[in-house]
Amino acid sequence: MAPKRRAPPASQPADGGKKAKGGQEEEEDAWSSALNALKTAPREKPPATIDGQCPLSAGPDAKVYEDYDCTLNQTNISANNNKFYIIQLIEHGGTYSTWNRWGRVGEVGQSKLLPFTSLEAAKKDFEKKFWEKTKNRWAARDNFVAQPGKYTLIEVQPGAGQEVALRVDGAGDEKVSKRRVLPCALDETTQKLVALIFSSDMFRHAMQAMNIDVKKMPLGKLSKQQIARGFEALEELEAALGEQPRSMSRLEELSSRFYTIVPHNFGRARPPPIDSPELLRAKKDMLLVLADIEVAQSLQAQKVEEEEVVAHPLDRDYALLCCQLTLLEDTSQEYEMILNYVAQTGGQVYVLNVWRVAREGEDKLFQAHDHLEHRRLLWHGTNVAVVAAILKNGLRIMPHSGGRVGKGIYFASENSKSACYVGCTSKRVGLMFLTEVALGKPYCITRDEPTLQQPPNGYDSVQACGRTEPDPAQDVEVTLDGKKVLVCQGKPIPMPAYKDSSFFQSEYLIYQESQCRIRYLVQLHF
């Protein structure tokens, strides 16, 4: 059991959070809403920096001339091509050079630095190389059109770092006045949690685990428009997968396009074609993780008021979540109940900490389902990289058009089932949500129904009945905000009524995002 710890001071959510929407409003699908948000995001002009492999990058007076800087990518599965090309025009000491570096994605590659006697000559060389590699004019790059057999322009945006130093104009010269940072108001354990869910190293590890090349899409430089193009490429792949008979050459072509837009590091291995619904779903989820990482990075990039006394960085990050996290004492009844829930239904996992969660505005959304009486506290596993986005925006309908139980939010009564979807840190630390789900009258199924987008008429949720279920006789009833909620406390036992079910463990599905309320965040070691 975790050592005894003090509870964090009660804190109030920041004012001005997102406005609660009426429960009767139709809720947007995460896929389409994420795509629309990314496509309509303001286009930011990146401040170009010299490629770190360039010998001039360490020079004090060297800089990229204006915006003469581009990263190109090309993937061709049939030819086992997965390569990049960097072109920059560098100004240094009154002279100009072009820098070119190229190679296989994930490797340093080869390079060439060419000095020129004039700016015009350097521009001409840069623009010529861009044309040779892309068959697009540099002057028309804002209307870039990908050409067969050529490189595609990869779009990045400015970094998300915040300055701590405040620049002050003095009399006659400029000086830097350090802001006084207030002590952190969070308890030590919650400080570590906030540091984890906003950690650049954690985001980088999550991206590497998905084979995303972090050199081409460095943290803080993920372009919203670039992610949107990835979404669109997957939509084309989904349509091609639905065609009968399937064309493998077409799937390879579209997969190559996707890998060109979202650079992946496969080493020297041949990039795999996305040729099954399972692989397509994995890439969809990957892009949603990328979008959620961008949400967390954007939260941190919000402008800080220029004050001489500023909140501690962890307090600022915590406030951005618009969510109250209360660390539970390991001697409390709540903690013991959750510890037993994990012990009875989980695998080889160890509970590190548990926080009670109160998301701003979620209680009002959840009230739209007060009439539903059948409620359970159920598990939801996710990647640690998206926890900040979930705490900020809530659980969303995942775009599993080919999922076993359709397009909804998936929960489980067995910790080991939801644990399959947890993405851990490099130290095998993961986070899971315990969520109150208003199930009402569930529609019970024993076979896959992947086309479901809502429960049948007369039902409020869907239960994929598993061949095992935590012993119902051991369920306990707790009261949360005046409502009775069932919590599993027994070991899974065979369910004779569902011995022929295609589901080994039960899953619970809702098709409205407001039909659940996050109650606890559980940190585990796997």
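Cβ atoms are placed via backbone N, Cα and C, with glycine included.
Residues as originally present; substitutions not included.
The domain 'WGR' annotation in Swiss-Prot covers 61-151. The DSSP breakdown of the domain 'WGR' (61-151), given as helix, strand and coil counts, is 22 helix, 43 strand, 26 coil.
Marked as domain 'PARP alpha-helical' by Swiss-Prot on the basis of sequence analysis: 183-301.
Feature annotation from Swiss-Prot assigns domain 'PARP catalytic' to 312-526. The predicted model assigns the domain 'PARP catalytic' (312-526) a mean pLDDT of 94.
Here the residue is the original one, but Swiss-Prot notes a mutagenesis experiment at this spot, Y85 to A: Does not affect activation by nicked DNA, while it prevents activation by a 3'-overhang substrate.
Per Swiss-Prot, mutagenesis W102 to L is noted as: Reduced activity on nicked DNA. Just so you know, the Cβ of W102 (mutagenesis position) picks up 16 other Cβ atoms within 10 Å once every protein chain is counted.
For the mutagenesis of R104 to N, Swiss-Prot gives this note: Abolished activation by nicked DNA. The structure shown keeps the original residue.
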For the domain 'PARP alpha-helical' (183-301), residues assigned helix / strand / coil by DSSP: 76 helix, 3 strand, 40 coil
Among Y85, R104, which are mutagenesis positions, the residue with the most C-beta atoms within 10 angstroms of its C-beta: Y85
C-alpha spacing of W102 (mutagenesis position) relative to Y85 (mutagenesis position), in angstrom: 4
